[in-house]
Amino acid sequence: MMTTEDFKKSTANLKKVVPLMMKHHVAATPVNYALWYTYVDQAIPQLNAEMDSVLKNFGLCPPASGEHLYQQYIATKAETNINQLRANVEVLLGEISSSMSDTLSDTSSFANVIDKSFKDLERVEQDNLSIEEVMTVIRRLVSDSKDIRHSTNFLNNQLNAATLEISRLKEQLAKVQKDALFDSLSGLYNRRAFDGDMFTLIHAGQQVSLIMLDIDHFKALNDNYGHLFGDQIIRAIAKRLQSLCRDGVTAYRYGGEEFALIAPHKSLRIARQFAESVRRSIEKLTVKDRRSGQSVGSITASFGVVEKIEGDSLESLIGRADGLLYEAKNLGRNRVMPL
């Protein structure tokens with residue numbers, strides 16, 4: 001039960017939350033409100049510490065960071081999984097309902113057979129039925145009882161299978177929310193997270209630079225060593241990017257062999273210097289092929305770096321960065337553009 005003090009506290013928090021969300025360009029959704037109410041309430045110190053770090057690095061709260069903090073500190077496991085679980089369980093329930101309807105229909109038919117059979121048997125003395133006629137009634141009962149037993153067994157098997165399937169879904173759905181933000185192969189934020197964060201930073205009017213990088217000769221590496229080795233390279237580069245990112249620079253897997261780095265509050269000059277340090281670090285990588293045991297070096301990447309300018313949209317900013325990236329490819333790869 002809410003006390004007068006609780007009410008006063010919640011009202012005071014409300015007055016703080018909404019302006020704070022507006023200040024940091026946070027969309028007014030129930031999830032975001034719950035996150036920021038908890039932040040203002042200072043109910044979870046670790047949440048506040050991580051949020052303060054995000055605000056320091058970005059000057060606002062990017063959508064991916066906010067969603068990640070919400071899932072980590074506020075959302076219950078059931079809430080995280082409920083939407084997909086509901087959809088899958090509805091399918092299972094539909095299948096079970098259909099089986100139950102069939103079984104009930106069979107049961108109703110069997111009841112009619114039993115009634116008719118008993119009536120036929122009551123005529124044994126009245127109509128002097130022959131042994132053969134009596135055996136016909138009994139055979140009909142035996143046959144129909146086998147059918148109903150088969151139908152009931154089928155329903156039981158489906159119920160058991162559904163129970164196992166629901167258990168499996170519960171295990172898998174624990175990853176659903178994470179998968180919505182993270183790339184499963186690299187462990188980095190995914191394209192969806194990138195689009196949301198970059199869009200927010202652009203429209204907040206903040207200084208931000210974008211680094212796009214693409215692994216050189218990736219198709220040839222795949223062809224020569226196989227796709228599993230290609231996956232090893234992607235994971236190795238992702239791990240290297242994570243180790244190098246600091247001061248708010250965040251790494252994303254943009255798609256395929258292409259990655260993106262968002263650098264808030266960084267000028268083109270600083271972002272280019274950082275990209276150059278990343279390029280040098282990647283070219284020192286050696287990845288061991290797990291199948292053959294062979295170590296492969298000479299892994300390089302090409303880079304395109306841009307700083308947001310007045311009038312930039314998400315599409316135009318990415319387009320300029322990609323243009324410079326492919327210029328780096330055309331000039332011989334393993335370089336950062338602009339020079």
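Any Cβ shown, glycine's included, is placed from N, Cα and C.
Small disclaimer: the values here were computed from a predicted structure and weren't measured.
A 10 Å cutoff on Cβ-Cβ distances gives Glu257 (active site, proton acceptor) a total of 20 other Cβ atoms nearby, all chains included. As annotated by Swiss-Prot, active site, proton acceptor applies to Glu257.
For Asp214, Glu257, the entry in Swiss-Prot reads Mg(2+) binding site, with the evidence type similarity to another entry. Taken residue by residue with DSSP, Asp214 (Mg(2+) binding site) is part of a strand.
In sequence order, Leu185 are the residues of the chain that are 6 or more apart from Asp231 (substrate binding site) and have a CB within less than 8 Å of its CB. Sequence annotations record features per position, and here Swiss-Prot assigns substrate binding site to Asn222, Asp231.
The annotation domain 'GGDEF' is assigned in Swiss-Prot to 206-339. With DSSP classes pooled into helix, strand and coil, the tally for the domain 'GGDEF' (206-339) is 59 helix, 34 strand, 41 coil.
Around Glu258 (mutagenesis position), a 10 Å sphere centred on its CB holds 17 further CB atoms from the protein chains shown. In Swiss-Prot, a mutagenesis experiment is listed as Glu258 to Ala, annotated with the note Loss of DGC activity.
Summarising the environment of Asp214 (Mg(2+) binding site), the number of other Cβ atoms within 10 Å of its Cβ, over all protein chains shown, is 20. Sequence-distant neighbours of Asn222 (substrate binding site) (same chain, 6+ residues apart, CB-CB distance under 8 A): Phe229, Gly230. Cα of Glu258 (mutagenesis position) to Cα of Asp214 (Mg(2+) binding site): a distance of 4 Å.
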